[in-house]
Structures are given as structure tokens and as C-alpha cells.
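Participant: Supplied in C-alpha cells, the structure appears directly below.
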Amino acid sequence: MFKLLFHIAAFAGHVLSTPIFIVQDACGIDEEACKNPPPRPFSAQVQYLKVNDAKFKKLPHQTIGYRQYDGTFLCTLPITEHSGLLFSTGYIGADIQWKSSLPISETDPNGLGWATFQDTSFYNYVLLSLGAYTLSLKNWQWSIILSGLVDPKNIEMGYGLYQGVLSGKYQATEKLSAIFGVINETGLHQEKAWPLVGVSYKATDQLTLNCIYPVNFSIDYRSTSVCNLGLAYRLTRFRKKLYKNHLISSRGIFEYQGREIEANVKLTPWPGSFIKGFYGWSIGNDISIADDHNNNKTSHTFKTSAFFGGSAVMNF
């Protein structure tokens, strides 16, 4: 059960490590844990991610870096032996570090992005979510989660993102499970949906392979009872409405997207809690800025750079 909770709000990648912040492995419910609920129904997770400065492909003398901070508090409330409710609240902050090595005029079309994030570079959300799970069908695990990402400086519908996930997991064999579902996001003048589909395969007692689009592409190796080594393909995404300013980008909408390959080390000092560190290379990234109705979008791609970070989870 708690494996589900840890992954629902992770970043989560990295909202945003994946297209949807509230999902990492939405079907990781442990049936035995639900039959014998642990005495600690609460958990907390924190994560930090930094992408080093990268050069833009078509904006000379300009670079962009990215930092993300997030924290989540989660609660499981069992209703019956096979079902229950999920609650979570959290915080996500992102710092867009757009720089230029030469002076740029605010009226220069190539300088709009730089000027926009010189005005305000830090943006954040408060996360609120409610969900439910059931294990009543043999070999099936189902969950539904609804969440809102609210701008704490402008608590208005037009400044938020609203997301929902319906997911199912079928335990085909002791080693193989299949994931099915749908992810939906609406808000900021855009509605998008992604299929949630893939498999998780435990090749040996030490090695697990995950290929679940779009939330979990990883290889995990249990080297000792307290240490796991892993490789993963990470998706980073942060979409936000800009604040009012004196530029033509005032109250526009920006979206940062990143794709990274990482190596990680996870230490588990006691069951259900862990500390993880990761390091890797950012590839194929871009940032876009649109007007306040999500029209007239301009995208800027940038080159590769290193990234690193860490996360921790604790039960109590």
C-alpha cells in the first residue's frame, strides 16, 4: 500500500518529472500490506533536482538551467480489508535560470525569454489530491486519483492545473505484471491525455525491469539488503502561467520539458523509508512561451548538460 503512496507524488518527477506529477507507479499496491496495515499510515517525501546550464541551439550567448524542489505529505485510510482512500498534499517549486553572457534588449525578439525570467524566475504550486484503491478483484489492483495544482499567489481557476489518473494492474504471474490506465490533464487553456500502459518484470530476486509509459522506465538491481542500484529514463515537466509584468509575455503560459538518463543509488535503512541520490545527463530539452490563451507559442530547444539530485521518504 505504501509503495503506491510513495510513487503517487514523487515527480514526480520529477509534475514534474512526468507529464503528471501525481503518478510514478500508480499501481504499486501491496495486497499483503493491505490485509495487514502497518501502524504508520503517514509518509513524507522530499526531492531536489538540478539541471546544469545548457546552451540554446538557436539563441547565441544564452543558457538555461533548471532547479526543482518538491515535498509531499501522504495518508492512507483503509475502509475495508481490500479498499481504502488516499489523501495527499504537497508543494512544487521550480526556478528557471535563463542567463545571457551579453547585454540583451527587452525589445529584441530573441531576448523575450531572458527578460521574462529576469522579471520572475521562481514559480510554484500547492498540490491537493484525493484518491481511492481497491483489491477486490482477484489478481487486479485498481486506483483512481484526482488532484489540483494551485498557484498559492493567485488562487484562481485560470492559474491552476487539474489532473486525474485511472489505473489498473494485473498480476499475470509472480514475476510479471501489466499496467493499464489513462492520465488526463486540463487547465491553462489546454487539455491533454496520455495512455498509461506497460509491464513490470522481476527477472530475478535482485533484478527488476520497468517499462511503463509515460511514468517509469527503469532497471533496479538489489545489491544488498539495504542498497539498490538503478538506471532510469527521467521525464521532467513544469507548466505554469506567468505573472503580470510589463513585457508582451505578461500572463502568458510557459512549459519546461526535459528528458534525462540517470544512474541512482537507493539506501533503505528500514522498511518503507529510503534515501536516493541520482546523477545523469539531460538530453533533448526545450522551453516554450505562449500568450495568455496558449496561442502564438514560441519554443526554444537547448543542448545537453549534466544533472543531479536526491530524494527521501519516511514513514511515521
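Backbone N, Cα and C atoms are what each Cβ position is placed from, and that goes for glycine too.
Substituted residues are absent from this model; it holds the original ones throughout.
Since this is a predicted model, take the numbers as computed values, not measurements.
As annotated in Swiss-Prot:
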type    : residues      : note
VARIANT : Tyr243 to His : In strain: CWL029 and TW-183
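Structural setting of the listed features?
Facilitator: Tyr243 (variant position) falls within neither a helix nor a strand when secondary structure is assigned with DSSP, and so counts as coil. Residues near Tyr243 (variant position) in space but far in sequence (CB under 8 A, at least 6 apart, same chain), listed by position: Thr120, Lys153, Asn154, Ser250, Arg251.
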